[in-house]
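> Here it is: the structure, laid out below.
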Amino acid sequence: MEPIWRNYPYPTYPGHHNFQFDPLLSDGSHTGVNQLGGVFVNGRPLADTVRAQIVEMSQHGTRPCDISRQLKVSHGCVSKILGRYYSTGSVRPGVIGGSKPKVATPRVVECIAGYKRANPTMFAWEIRQKLIEDQICGEENVPSVSSINRIVRNKSFMAQLAAPTSVTSSAARPSSATSHHQRSPPRGVQQHMQQSTSVQQLQQLQLTSAATVNSLMTPPAFAMPGTAYSINGLLGTLPQPSLLDDKFTNLSTQSADMSLVYSTGLVGEHDWTMRTPMVILPQNYCGQL
């Protein structure tokens with residue numbers, strides 16, 4: 001069964017006797033006929049002549065639906081071509097099998113940076129128009145508004161704007177760095193000084209702690225001025241002699257200070273009597289010793 005469009009009365013069908021050779025159809029790509037009778041090739045853009053004709057008819061006031069019927073191009077294709085022309089000013093299609101050619105060249109980016117530096121409040125569409133007026137870019141390769149906004153937001157672009165201020169700050173930075181090196185000693189000397197200081201502090205802390213321990217371990221012995229009494233003697237904390245120890249049977253003033261006590265006879269556990277010293281008696285004391 002033959003296709004229903006086999007005898008389609010348009011010379012654009014390849015089987016028609018009035019069909020003219022089209023180089024776009026010679027590579028074996030899949031071709032088809034749209035609802036209006038026009039031939040299209042999948043994956044291939046519309047011819048530049050047809051694109052220019054669509055734009056020309058639109059500028060003369062023809063509606064997109066009428067352009068679609070007259071040129072036998074789908075309405076979606078016409079709308080896409082016109083939208084691309086109004087946004088970029090170009091009717092050329094994108095590169096087949098790759099990305100679009102780069103329009104944001106270093107020269108264009110530098111010019112955008114100059115415009116933005118001279119007038120920070122300039123809008124993207126004003127920058128785009130300025131590029132065209134200064135003949136830096138043409139209608140076909142001028143960056144779009146979104147591309148200009150992306151360039152302005154880029155970090156490298158902001159660094160390029162801040163380049164004049166960074167040069168002045170870097171010129172003042174070496175003088176401060178040299179003065180810092182002149183004031184501060186080398187790192188090795190600083191480390192040696194810190195180590196010696198820490199060792200000295202540790203030694204001083206050890207000496208202080210040793211003196212504190214000695215003062216706590218040694219009981220205070222305060223001698224009364226002009227007398228031979230001591231605190232231990234006044235408090236009566238002398239060791240008690242025992243009957244089993246022979247060396248305490250014969251009391252000797254050389255072995256112990258017996259100036260505060262006297263014996264009542266035999267030396268026993270309860271035979272030691274405390275003598276009240278004169279130095280601690282009150283002034284109105286009149287008793288007998």
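Every residue gets a Cβ built from N, Cα and C, even glycine.
From a predicted model like this one, the values you see are computed outputs, not experimental measurements.
For the mutagenesis of Gly37 to Ser, Swiss-Prot gives this note: In sy287; abnormal tail in males. Normal egg-laying by hermaphrodites when grown at 15 degrees Celsius, but defective at 25 degrees. Mostly normal morphology in vulval cell vulF. Reduced expression of lin-48 in hindgut cells. Reduces DNA binding ability in vitro. The structure shown keeps the original residue. Quoted from Swiss-Prot, the note attached to the mutagenesis of Met57 to Ile states: In gu22; abnormal tail in males. Almost normal egg-laying by hermaphrodites. Mostly normal morphology in vulval cell vulF. Reduced expression of lin-48 in hindgut cells. Reduces DNA binding ability in vitro.
Distances, neighbours, how buried they are, the whole picture for these features please.
All chains included, 14 other C-beta atoms sit within 10 angstroms of the C-beta of Gly37 (mutagenesis position).
Other Cβ atoms within 10 Å of the Cβ of Met57 (mutagenesis position) number 18 in total over all chains.
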> Which of the three DSSP states, helix, strand or coil, fits Gly37 (mutagenesis position)?
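In three-state terms, Gly37 (mutagenesis position) counts as coil.
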> For the C-alpha pair, I'd like the distance in angstrom between Gly37 (mutagenesis position) and Met57 (mutagenesis position), rounded off.
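Per the Cα atoms, Gly37 (mutagenesis position) and Met57 (mutagenesis position) stand 20 Å apart.
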